[in-house]
Amino acid sequence: PAGPFRIPKCRKEFQQAQHLRACQQWLHKQAMQSGSGPSWTLDDEFDFEDDMENPQGPQQRPPLLQQCCNELHQEEPLCVCPTLKGASKAVKQQVRQQLGQQGQQGPHLQHVISRIYQTATHLPKVCNIRQVSVCPFKKTMPGPS
């Protein structure tokens, strides 16, 4: 089977990590609260460099994000992006169902989905995973990447 798990080991890690449950919740939360509060996703709003320098940085993460980072740190670097992609896909399906029930498909759905991937793309960086900085999810990224 194709999909994000061309590396069988990563599929196993994804299952062991309970499909990155905290990351899924985090992605879902970020995508749904569009435009409110700090988004933790976009480079310009969140200066990673300061965070690296500043030992207090990581403590300011919301607990859910911290849990998600812990999940990612347990993955092998090789599997971080594939497992995140798996998590993003799962969230995308949840969102599609949720918005479908509310009759909100179309542009709004696209917007939310692009936020899921945008958030996921930067998670390794937000979580200070040394070997991975940004996951190359190109497919659903609108505009120039």
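Even glycines carry a Cβ here, placed using N, Cα and C.
Keep in mind that this structure shows the original residues, not the substituted ones.
Listed in Swiss-Prot is the natural variant ARG6 to Gly, annotated as follows: In 1.0101, 1.0104/SIN1, 1.0106/SIN3 and 1.0108/SIN5. According to Swiss-Prot, the natural variant SER36 to Gly carries the annotation: In 1.0103/SA2S2. One entry in Swiss-Prot concerns the natural variant TRP40 to Leu. Its note says: In 1.0103/SA2S2. In Swiss-Prot, a natural variant is listed as THR41 to Ala, annotated with the note In 1.0103/SA2S2. Listed in Swiss-Prot as a natural variant, ARG61 to Lys is described as follows: In 1.0108/SIN5. The natural variant GLY100 to Glu is recorded by Swiss-Prot, whose note states: In 1.0101, 1.0103/SA2S2, 1.0104/SIN1, 1.0105/SIN2 and 1.0107/SIN4. Here Swiss-Prot describes LYS125 to Arg as a natural variant; the accompanying note says: In 1.0104/SIN1. In Swiss-Prot, the entry for natural variant ARG130 to Pro states: In 1.0101, 1.0105/SIN2, 1.0106/SIN3, 1.0107/SIN4 and 1.0108/SIN5. The structure shown retains the original residue. Natural variation at this site is recorded by Swiss-Prot as LYS138 to Gln, annotated: In 1.0104/SIN1.
Spatially close to GLY100 (variant position) yet at least six residues away along the chain is no residue at all, judged by Cβ distances under 8 angstroms. For ARG6 (variant position), applying a Cβ distance below 8 Å and a minimum sequence separation of six or more within one chain yields PRO82. Of all the variant positions listed (ARG61, LYS125, ARG130), ARG130 has the fewest other CB atoms within 10 A of its CB.
Between ARG61 (variant position) and LYS125 (variant position), the C-alpha separation comes to 13 Å.
Under DSSP, LYS125 (variant position) is assigned to a helix (H, G or I) in the three-state scheme.
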